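The block underneath contains the structure these notes are about, expressed in C-alpha cells.
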Amino acid sequence: MLPSLALLLLAAWTVRALEVPTDGNAGLLAEPQIAMFCGKLNMHMNVQNGKWESDPSGTKTCIGTKEGILQYCQEVYPELQITNVVEANQPVTIQNWCKRGRKQCKTHTHIVIPYRCLVGEFVSDALLVPDKCKFLHQERMDVCETHLHWHTVAKETCSEKSTNLHDYGMLLPCGIDKFRGVEFVCCPLAEESDSIDSADAEEDDSDVWWGGADTDYADGGEDKVVEVAEEEEVADVEEEEAEDDEDVEDGDEVEEEAEEPYEEATERTTSIATTTTTTTESVEEVVREVCSEQAETGPCRAMISRWYFDVTEGKCAPFFYGGCGGNRNNFDTEEYCMAVCGSVSSQSLLKTTSEPLPQDPVKLPTTAASTPDAVDKYLETPGDENEHAHFQKAKERLEAKHRERMSQVMREWEEAERQAKNLPKADKKAVIQHFQEKVESLEQEAANERQQLVETHMARVEAMLNDRRRLALENYITALQAVPPRPHHVFNMLKKYVRAEQKDRQHTLKHFEHVRMVDPKKAAQIRSQVMTHLRVIYERMNQSLSLLYNVPAVAEEIQDEVDELLQKEQNYSDDVLANMISEPRISYGNDALMPSLTETKTTVELLPVNGEFSLDDLQPWHPFGVDSVPANTENEVEPVDARPAADRGLTTRPGSGLTNIKTEEISEVKMDAEFGHDSGFEVRHQKLVFFAEDVGSNKGAIIGLMVGGVVIATVIVITLVMLKKKQYTSIHHGVVEVDAAVTPEERHLSKMQQNGYENPTYKFFEQMQN
C-alpha cells in the first residue's frame, strides 16, 4: 500500500512540476510558443500534450514582423488571451518540419529560437538564484528596447563584475516584444564552469546559443566537423528521397513542388545560417568556404601564433591571432591547416574568392549572396497592379534577412566572448565595443533599406493613384460631353472619380501618419505640404462637380443619387477625422492600394498645427440644389459656382459649354500664397473647430463686451471698498466723547471709567447709604 501511495504522490508531483508557473498559463502542460523556419510551415506548441505541431492551416510560413507574430499566436491559440510575444532565451530542437501543402512530415529536424506567446497580464519570469550568485535588475522608463538589447545589457553588466550571465528575463513591457528593463542572475566564473558538464562546455559554455553550427577549426575538431557534416548530408539525401517517393505517389504534389515560387525558394535558402543543418552545402563547400577566408586577427590584442590557408599561394602561412573574434581559417599547426585545406583544389578556392571578401572580423552570412537582394529585386521590378503584394513580400524578406544577419553577429559575439574570458578587462571591453558598433551598423543599414523601400512604394502608389484619377476624370468629362448625355452613365463616371479622389486623400493621410511615427521632425516639415495637397483635392473636386451645372437636365435627373453619394463621402470624412487620434499604430505596409476604409476601418492621426481649421477643407464639396439654377429659355446655362465664396476667383469658363474642357485645367488649381504658411487646421479634444476667417465683422461685438466687462469690474471694486469701509466704521467699544477743555486728571479718570474703573470712595458711600 505504501509503495503505491508513494508512486501516486511522485506522479502528481511530476505533473505539477511540468506546469508552467505563470498565472496566465495555469493548468497548461506547456507554455504557448511558436517557431518559424523560412521555407517550412510554422510550428506551435500543443499546450495540452507539450508537443510541437505544424501549422493547422497548412499555409503559414515565416513571418517578418512582430505584429504578425503576435497575430499568429492569437490565431493558433484562440482559447487563450495572448497579449504579447517575446523571443525565447534558449534554442530548441524541433522535428517533423513540413513544406507547404504537407500535413505530416518526418526526419526534418532544425534548431531554432522560438517565440513565447504571453498570456494575459504580463508577469515577470521567476529566476532561480544558485549559491554564490547574485540577482540583479535594471529598469529605464525612458527606454523601450527589444529582447536582444536587454540581453546585451545583462551580459555587459555581468561581464563588468567578472561573472557569467546565468539566466535572465524581461521586465515592464512597452510594446510588442519591447521592454523597459531586465532581471538577470550573475554567477562567478568558477561556479558557472563547475555547473556545466565538461563535454557541453567544449561545444558551447555561454548562457544563450543563437543557433547555427559553431564550428571551431582551431580547436582540432576537424574529424568531428566532417563527421557531423557527412551525417547531415546523408540525412538530407534520405529526406529528399523520402519526399521523392511521396511525390511519385501523388502526381499533383510533383507539379506543386516543380512550380514552387521563387520567393519561397529564396526564403528557404536564406535561412541556412540560422539552423544546424546544411541543406544546400556539401562538405566540400563548407571546407572551401572556411579555407577561402582571409586571416583575421580580431579585436583583441594578444599575440598568438597561428596558421591560415593562403588562397593565392595554395599553402598555409603563419599569422598572429589576437585571441578573440576572427574567422574559422585559423589553425594551431601547419600540418593541421594543410590537412583541412590541402585537399581542396586551388582553382575552386580562387573561383570562390573572385569577389572581394569583407575585412570585418564579424563575417556575415554568405548565403544571402546566392539570391538577389530583397530590396534590390523590388526596386528593379517596375510597379504594377500587384504593387502592394510585391511590397509586402519585399518587406518580409528584408526583415528575415535582417534577423539572419543579427543572429550571425550574435553567434560571433558569443564565440568572441568565450575566447576572451581569460584576457584582460580592456580586451573584453574592446570586444563588446566592436560588436556593439557592428550591431548598430546593421540596425542603421536595415533602417535605411526600410526607408528606401517605403519611399519607393509610396512614389509608385502615388503615381498609380494619379493615373487612376486622371482616367476617371477624363471618362467623367467625356460622359458629360456626350450628345445626348446619359445621366446614369454620367453618375457612374462621377462615382468612380470620387472614389479615385478618396483613395488619393486616404493615401496622403496614411503616408503622413507613417512619417509622423517614424520621424516626427520630418512630419512637422511636410505638414504644410500635406495640408496643401488636401486643399488641392478639395478644390479639384469642387471644380469637377461644378461642371455638372453646365448640363442642368442631367444634374436635375441625378440630383438624388449625387446627394446620396455626397452624404456617404461626408460620413467617410467625418469618420476619418473623428478617428484621427484613436488608433495611432499603423504599419508602413498599409496603403491606398489596400481595400477601402469602409472595409478595413484603418484610422489615421494628424498632428495639431497652428492656424485655423475649417471642416470644409477636408470635405471636398458642398451639397447643391438644382432648383437654384436659373431658367434659361435660350438653352444657354449660366454655371453656378459650387465653391466657397473665398475661392470663387478661379475661372470655370461660364457659358462656354463642355466642348473645350481639358483635364489638365481642372487638375491645376491656383493656391493662395498664405496657405503655405498658415495651413488652416487646428485639432482640439479630437474635434475640429471652425473659426470664422472674417474676424473684422465681429470687432463691434468684441469692443462692446470689453466695455461691459470694464464697467462690471469697476462696480465690483467700488462695492468691495464700500463694504470694507462700512465694516470698519460699524465696530466701536462705547467711546464717550470728552470735552477738550477738561484737565488731564479728569481726562485720565474718564478713560479709567471707560475701562471699568470705580472709585472706591464713591463705592463706600453708596454702600453706607444703602
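Backbone N, Cα and C atoms are what each Cβ position is placed from, and that goes for glycine too.
Keep in mind that this structure shows the original residues, not the substituted ones.
Positions annotated as Cu(2+) 2 binding site by Swiss-Prot, on the basis of similarity to another entry: His677, His685.
Annotation comment: Swiss-Prot describes 28-189 as domain 'E1'.
For the domain 'BPTI/Kunitz inhibitor' (291-341), residue counts in helix, strand and coil come to 9 helix, 15 strand, 27 coil, using DSSP. Here Swiss-Prot flags 291-341 as domain 'BPTI/Kunitz inhibitor', drawing on sequence analysis.
What Swiss-Prot records for 374-565 is domain 'E2'.
Here Swiss-Prot describes Ser656 to Ala as a published mutagenesis experiment; the accompanying note says: No chondroitin sulfate linkage to isoform L-APP733.
Here the residue is the original one, but Swiss-Prot notes a mutagenesis experiment at this spot, Gly704 to Val: Little oxidized neuronal proteins. Scarce amyloid-beta protein 42 aggregation. No neurotoxicity. If you take the C-beta of Gly704 (mutagenesis position) and look for same-chain residues 6 or more apart in sequence within under 8 angstroms, you find none.
In Swiss-Prot, a published mutagenesis experiment is listed as Tyr757 to Gly, annotated No DBB1 binding. Packing around Tyr757 (mutagenesis position) is summarised by its Cβ count: 11 other Cβ atoms lie within 10 angstroms of its Cβ, all protein chains included.
The local packing around Asn759 (mutagenesis position), expressed as other Cβ atoms within 10 Å of its Cβ over all shown chains, amounts to 11. Under DSSP, Asn759 (mutagenesis position) is assigned to coil, being neither helix nor strand in the three-state scheme. Where Swiss-Prot documents Asn759 to Ala as a mutagenesis experiment, the accompanying text is: Some DBB1 binding.
Annotation of the published mutagenesis Tyr762 to Ala in Swiss-Prot: Some DBB1 binding; the original residue is retained in the structure shown. Within 10 Å of the C-beta atom of Tyr762 (mutagenesis position) sit 9 other C-beta atoms, taking all shown protein chains into account.
For the mutagenesis experiment Lys763 to Arg, the note given by Swiss-Prot reads: Loss of ubiquitination.
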Length of the line joining the Cα atoms of Tyr757 (mutagenesis position) and Lys763 (mutagenesis position), in Å:
11
For the domain 'E1' (28-189), the mean pLDDT of the predicted model:
84
Neighbouring C-beta atoms (10 Å sphere around the C-beta of Lys763 (mutagenesis position)):
10
What does DSSP say about Gly704 (mutagenesis position): helix, strand or coil?
helix
